[in-house]
Amino acid sequence: MAFEALTGINGDLITRSWSASKQAYLTERYHKEEAGAVVIFAFQPSFSEKDFFDPDNKSSFGEIKLNRVQFPCMRKIGKGDVATVNEAFLKNLEAVIDPRTSFQASVEMAVRSRKQIVFTGHSSGGATAILATVWYLEKYFIRNPNVYLEPRCVTFGAPLVGDSIFSHALGREKWSRFFVNFVTRFDIVPRITLARKASVEETLPHVLAQLDPRNSSVQESEQRITEFYTSVMRDTSTVANQAVCELTGSAEAILETLSSFLELSPYRPAGTFVFSTEKRLVAVNNSDAILQMLFYTCQASDEQEWSLIPFRSIRDHHSYEELVQSMGMKLFNHLDGENSIESSLNDLGVSTRGRQYVQAALEEEKKRVENQKKIIQVIQQERFLKKLAWIEDEYKPKCQAHKNGYYDSFKVSNEENDFKANVKRAELAGVFDEVLGLLKKCQLPDEFEGDIDWIKLATRYRRLVEPLDIANYHRHLKNEDTGPYMKRGRPTRYIYAQRGYEHHILKPNGMIAEDVFWNKVNGLNLGLQLEEIQETLKNSGSECGSCFWAEVEELKGKPYEEVEVRVKTLEGMLREWITAGEVDEKEIFLEGSTFRKWWITLPKNHKSHSPLRDYMMDEITDT
């Protein structure tokens, strides 16, 4: 029961997944099984070198960035970095989901029938299952999580597929819980992609042939197996040690020197890993801890054992049948740092140092959770919320009553309230910059970046306070000294807040903010090729409503002919910004606002055809 509560799968589903994974060896691409309310898709593994490291990929680890259009969630929202995956595994997925196969139609049928879908596979078939699950989540589940059933991904001895961003994105979207990866203690396959291609290229073809269960037996005297195992674990050791140094903030001089010129594998564990020993199953869902365990569970206790482990690493890849059959007789431990981890790690042969590193990874996650709690305590405090409320409910309305709005009032800063607003602006910036610092250093849980309450607060803050930052920037003439606000002055806290909001509202449609923006611009019929428009709008403020005033400031000092495309783009975006709450309609059309004063100077022909003419009818009539 504890296992099912943690992973969402029971023994029967695991048994059926393994059975389907075996059947996939006999099919081309994938095998489908259906029983009751569950449909299982099992993927055929390959033991060809090209299906582990794509021969056309020249990088040291065969990696490639995911397509942002096809996988819009698989990135860091704030920084915008896209997840990296193994290209050979990705090509296997692309071959499966090719419209010429029956796979997509079969998935569609299961979706319409409201059946739970399980993706599974052994070895590299498990890698395909992982990517197929992400494909399903992006294509179906994210559109309406209340309608589409949660998928499950169950793998047996699968290699690592994606990088830390891949793992982070799954955590942020709360998808990590859908992935359960079974690993026997010495199985080499989950460690293979931690090695450089150059380290294993000579021995990999032979070892893959030995890993194929359709081969008769492992050649235990084969020196190439020992060479392969040694190379993989040497690179795994470097990756694990570098990772723990980054995690704890310590630095071993030799590792610092190594990392400066030696490329390290980008691949990292994702989801829940279930390590198996003779006595127990040990479940871990902390990616940093799993990485350490992939190295330290594969170590020998003495010289005699060391000589046997390379061949055990092959045999263990063939032992998942035994694992599945014996699950009901084994103890179950969840390695979360709350309970004693000694017995679990002892069974897995983890050394004292290894236990320290695993514990450090678990403790680091606790610190992330504590950091999040502290942030929540701060932003829920009455004095914090009062700062936002004062700007929103007192300062802004009083400025609007004077017919010039809070942007223009703050830009001049002649009143005592303007000074008070500046103090509150600085105090709020301090809080949000502290959060940003924690995000950049990965010192918050993955889920935080996608937390709806945080996104709402950050959006409220951005919409309300960024105009004050823009006013302050131009009041001090920084645009003349430093350059345009959008190019040189925009604080990162607003960029992160903007991207978080855009991701939240667009992900149900599987869309990317950048593409949505350019589609809107293209629909404005500006009379230029899109490439020309993109060059013209580079670093403009038309991509975000809270940057409205920055764009106005840039446009008002330039001849209309020079900025016509930017003017029309700004006008074309404005109505939607007003509807969405990005721009305050009452603020920008006030009699004394910078925007209104600038707009009335535009050519009469432009004004008479402007989408804003209804708002500015008096000005058009007067001119």
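Cβ from N, Cα, C; glycine included.
In this structure the noted substitutions are not present, so the sites keep their original residues.
Here Swiss-Prot notes a mutagenesis experiment, F47 to W, with the remark: No effect on basal resistance; when associated with A-123, A-187, M-189 and A-317. There are 19 other CB atoms within 10 A of the CB of F47 (mutagenesis position), with all protein chains counted. DSSP assigns F47 (mutagenesis position) to coil in the three-state reduction, outside any helix or strand.
Annotation note: S123 (mutagenesis position) sits in a coil segment as assigned by DSSP. The Cβ of S123 (mutagenesis position) lies under 8 Å from the Cβ of P45, F47, F156, G157, A158, P159, V189, L211, H317, each of which sits 6+ residues away along the same chain. S123 to A appears in Swiss-Prot as a published mutagenesis result, with the remark: No effect on basal resistance; when associated with A-187 and A-317. No effect on basal resistance; when associated with F-47, A-187, M-189 and A-317.
Per Swiss-Prot, the feature active site, nucleophile maps to S123.
Annotation source Swiss-Prot lists active site, charge relay system at D187 (among others), citing similarity to another entry. Every protein chain considered, the tally of other Cβ atoms within 10 Å of the Cβ of D187 (active site, charge relay system) stands at 29. DSSP assigns D187 (active site, charge relay system) to coil, not to a helix or a strand.
Experimental mutagenesis is annotated in Swiss-Prot for V189 to M, with the remark: No effect on basal resistance; when associated with W-47, A-123, A-187 and A-317.
In Swiss-Prot, a published mutagenesis experiment is listed as I254 to A, annotated No effect on interactions with SAG101 or PAD4. Loss of interaction with SAG101 but no effect on homodimerization; when associated with A-258 and A-262, or A-258; A-261 and A-262.
What Swiss-Prot says about the mutagenesis result for L258 to A is this: No effect on interactions with SAG101 or PAD4. Strongly reduced interaction with SAG101; when associated with A-262. Loss of interaction with SAG101 but no effect on homodimerization; when associated with A-254 and A-262, or A-254; A-261 and A-262.
Experimental mutagenesis is annotated in Swiss-Prot for F261 to A, with the remark: No effect on interactions with SAG101 or PAD4. Loss of interaction with SAG101 but no effect on homodimerization; when associated with A-254; A-258 and A-262.
According to Swiss-Prot, the mutagenesis experiment L262 to A carries this note: No effect on interactions with SAG101 or PAD4. Strongly reduced interaction with SAG101; when associated with A-258. Loss of interaction with SAG101 but no effect on homodimerization; when associated with A-254 and A-258, or A-254; A-258 and A-261. Taking the Cβ of L262 (mutagenesis position) as reference, residues of its chain lying under 8 Å away and at least six apart in sequence are, in sequence order, T238.
Annotation of the mutagenesis experiment H317 to A in Swiss-Prot: No effect on basal resistance; when associated with A-123 and A-187. No effect on basal resistance; when associated with F-47, A-123, A-187 and M-189.
What Swiss-Prot lists as active site, charge relay system is H317 (among others). The number of other Cβ atoms within 10 Å of the Cβ belonging to H317 (mutagenesis position), over all protein chains shown, comes to 24. In the three-state DSSP reading, H317 (mutagenesis position) counts as helix.
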Would you count the other CB atoms within 10 A of the CB of V189 (mutagenesis position), including those on all shown protein chains?
29
